Amino acid sequence: MSLSNSSKVSVLISLLEKSRDLDYIGEAINQLEHSLQCAYFAQRSGADNEMVLAALLHDLGHYCNDTSFEDMGGYGVWQHEKVGADYLRGLGFSERVACLIEGHVAAKRYLVSSKASYLKNLSDASRKTLEYQGGPMDEGERRLFEEREDFKDCLKIRAWDEKGKQTDLKVPGPEHYRKMMEEHLSENQN
């Protein structure tokens with residue numbers, strides 16, 4: 001028996017709420033606050049709903065499964081971008097949302113390799129996870145990444161990811177995104 005779109009969204013909201021208890025490793029906020037801030041910045045910038053949802057759910061792979069995935073030395077789930085994207089594909093989210101989520105780690109690797117100042121501005125935790133994520137891209141990887149149709153959108157997700165680490169920022173809670181998620185799932189049904 002498959003879940004209704006409303007039930008799928010309730011599961012996601014429950015996962016988001018539970019992430020309140022998870023440290024956003026190396027930062028002064030929790031995982032929920034980070035996710036909500038990223039979505040807030042996306043929405044405030046005028047991004048479309050798929051971008052807002054990708055920003056909201058980009059770190060879902062750290063906490064969407066009860067099973068144990070390979071760890072990045074205490075810095076979260078290795079390949080969390082793929083774990084989260086695949087989880088959302090299974091729920092019926094669009095390929096664009098999944099690809100944007102997969103692309104946020106590649107965007108970090110790209111920016112580190114193409115902007116000397118970017119690495120200096122990363123938090124200690126983000127620098128540490130970069131090692132597990134493949135380090136800076138080489139020239140060939142950069143060219144391939146730049147050829148992606150969603151290249152610029154992946155960089156935007158990454159920018160919101162970096163910005164979404166503020167303490168005491170008041171933003172809407174997970175329920176604010178319920179209707180957006182339900183409509184997205186309805187639009188993407190075959």
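Glycine is treated like the rest: Cβ placed from N, Cα and C.
Computed from a predicted structure; not experimentally measured.
What Swiss-Prot records for Y24, H34, H58, D59, D161 is Fe cation 1 binding site. Counting Cβ atoms from all protein chains shown, D59 (mutagenesis position) has 26 others lying within 10 Å of its own Cβ.
Per Swiss-Prot, the feature (1R)-(2-amino-1-hydroxyethyl)phosphonate binding site maps to E27, H62, K108, S126, R127, K128, T129, L130, E131, Y132, Q133, R158; the stated evidence is experimental evidence. Mapped onto three states, the DSSP output places K108 ((1R)-(2-amino-1-hydroxyethyl)phosphonate binding site) in helix. Listed in sequence order, L122, S126, L130, Q133, R158, D161 are the same-chain residues at least 6 apart in sequence whose CB falls under 8 Å from the CB of K108 ((1R)-(2-amino-1-hydroxyethyl)phosphonate binding site).
If you look up Swiss-Prot, you'll see D59, H80, H104 marked as Fe cation 2 binding site, on the strength of experimental evidence.
Record note (Swiss-Prot), mutagenesis Y24 to F: Slight decrease of the catalytic efficiency and of the affinity for (R)-2-amino-1-hydroxyethylphosphonic acid. 3-fold decrease of the Fe-enzyme molar ratios. The unchanged residue is displayed.
For the mutagenesis experiment Y24 to E, the note given by Swiss-Prot reads: Slight decrease of the catalytic efficiency and of the affinity for (R)-2-amino-1-hydroxyethylphosphonic acid.
Among the mutagenesis experiments that Swiss-Prot reports, E27 to A is described with the note: 4-fold decrease of the catalytic efficiency and 3-fold decrease of the affinity for (R)-2-amino-1-hydroxyethylphosphonic acid. 6-fold decrease of the Fe-enzyme molar ratios.
Mapped onto three states, the DSSP output places H34 (mutagenesis position) in helix. According to Swiss-Prot, the experimentally introduced change H34 to A is described as follows: Loss of dioxygenase activity.
The number of other Cβ atoms within 10 Å of the Cβ belonging to H58 (mutagenesis position), over all protein chains shown, comes to 30. Under the DSSP three-state reduction, H58 (mutagenesis position) is assigned to coil, being neither helix nor strand. What Swiss-Prot says about the mutagenesis result for H58 to A is this: Loss of dioxygenase activity.
Listed in Swiss-Prot as a mutagenesis experiment, D59 to A is described as follows: Loss of dioxygenase activity.
As a published mutagenesis entry, H62 to A appears in Swiss-Prot alongside the note: 6-fold decrease of the catalytic efficiency and 2.5-fold decrease of the affinity for (R)-2-amino-1-hydroxyethylphosphonic acid.
Residue density at H80 (mutagenesis position): 23 other Cβ atoms are found within 10 A of its Cβ, drawing on all protein chains shown. Here the residue is the original one, while Swiss-Prot reports the published mutagenesis H80 to A with the comment 3-fold decrease of the catalytic efficiency and 3.5-fold decrease of the affinity for (R)-2-amino-1-hydroxyethylphosphonic acid. 2.5-fold decrease of the Fe-enzyme molar ratios.
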For H104 (Fe cation 2 binding site), the closest of the recorded positions by C-alpha position, picking from H34, H80, R127, T129, E131, is H80
Work out how many Å separate H34 (mutagenesis position) and T129 ((1R)-(2-amino-1-hydroxyethyl)phosphonate binding site) at their Cα atoms, rounded off.
17
Of the recorded positions H80, R127, E131, within 10 Å of H58 (mutagenesis position) (CA to CA), in sequence order, we find H80
Densest Cβ environment (other Cβ within 10 Å) across the recorded positions H34, H62, H104, R127 belongs to H104
